[in-house]
Amino acid sequence: MSSIKIECVLPENCRCGESPVWEEVSNSLLFVDIPAKKVCRWDSFTKQVQRVTMDAPVSSVALRQSGGYVATIGTKFCALNWKEQSAVVLATVDNDKKNNRFNDGKVDPAGRYFAGTMAEETAPAVLERHQGALYSLFPDHHVKKYFDQVDISNGLDWSLDHKIFYYIDSLSYSVDAFDYDLQTGQISNRRSVYKLEKEEQIPDGMCIDAEGKLWVACYNGGRVIRLDPVTGKRLQTVKLPVDKTTSCCFGGKNYSEMYVTCARDGMDPEGLLRQPEAGGIFKITGLGVKGIAPYSYAG
């Protein structure tokens, strides 16, 4: 086992950092701060951060094949023009639910942008239940709705053979799997592959590694856990010096580093004194496993 090193590479003070995505061409980490309505890009070489503020909560960001990015802003799928710091709406969901917003999102191997919604929280993880749904934005900009009755639509990724879709609805305390049809984007046969233990708290963001194992950030649990979705066993726990770990992705040279986002919202002054790096961006090295490159939206 190589020795694991955890460092806060960016003391960003995110209210709720989320959706880390590695952009190989710029050696940068993209991420969002949801309630601050910001999309951020941290250059791993210069250590500089560029921030773009939107007009509604920004819950996820993804790469786009034609250049620029796509993001979920409020209840809208948007295209982002980074240079002009502007967003163009591609589609809107949940028109009948004025209190909803998007949460986590990610692009599938065919270039569709998957993202789910939730009711706006009154406090972290406190919200009206069953208000959310899971959607995907196809490259032609039409939207498919998969299911509703979601509490907090969260982590998502696809198996290495693209035949399984993994998904987290946080308040189910479960990591679920679906059969996945890459050609059509259809999902079926939902089942649980891992139930979180009490001390692991709330499952949040998720990514897959090059060995097909899942990494889940545990909100209020201060850790990321590595799971085998085939056996349902937890293989590894990596604890961080902050409680409110929100999401994770691989990046850096050969995708050998893990980046973890976290939150400050909901912490009292004493907690912030105890965890001064809360809201920062963390880099974990020495895991001994690599990730895979993120997919880009094809529209």
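A Cβ is built for glycine as well, from the same backbone N, Cα and C atoms used for every other residue.
Nothing has been swapped: the model has the original residues at all the noted spots.
What Swiss-Prot records for this protein:
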MUTAGEN   GLU18 to Ala  Reduces enzyme activity by about 90%
BINDING   GLU18, ASN154, ASP204  divalent metal cation binding site
BINDING   ARG101, ASN103, GLU121  substrate binding site
MUTAGEN   ASN103 to Ala  Reduces enzyme activity by about 95%
MUTAGEN   ASN154 to Ala  Reduces enzyme activity by about 95%
MUTAGEN   ASP204 to Ala  Reduces enzyme activity by over 98%
ACT_SITE  ASP204  active site, proton donor/acceptor
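Projection of Swiss-Prot feature records onto the structure.
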residue : record                 : Cβ neighbours (10 Å)
GLU18   : mutagenesis position   : 25
ARG101  : substrate binding site : 23
ASN103  : mutagenesis position   : 26
GLU121  : substrate binding site : 18
ASN154  : mutagenesis position   : 29
ASP204  : mutagenesis position   : 29
Cα-Cα distance linking ASN103 (mutagenesis position) and GLU18 (mutagenesis position), given in Å to the nearest integer: 9
Conformational class of ASP204 (mutagenesis position) under the three-state DSSP mapping: strand
By Cα-Cα distance, the member of recorded positions GLU121, ASN154, ASP204 nearest ASN103 (mutagenesis position): ASN154
DSSP state at ASN103 (mutagenesis position), helix/strand/coil: strand
Recorded positions near ASP204 (mutagenesis position), in sequence order, restricted to ARG101, GLU121, ASN154 and a 10 Å Cα cut-off: ASN154
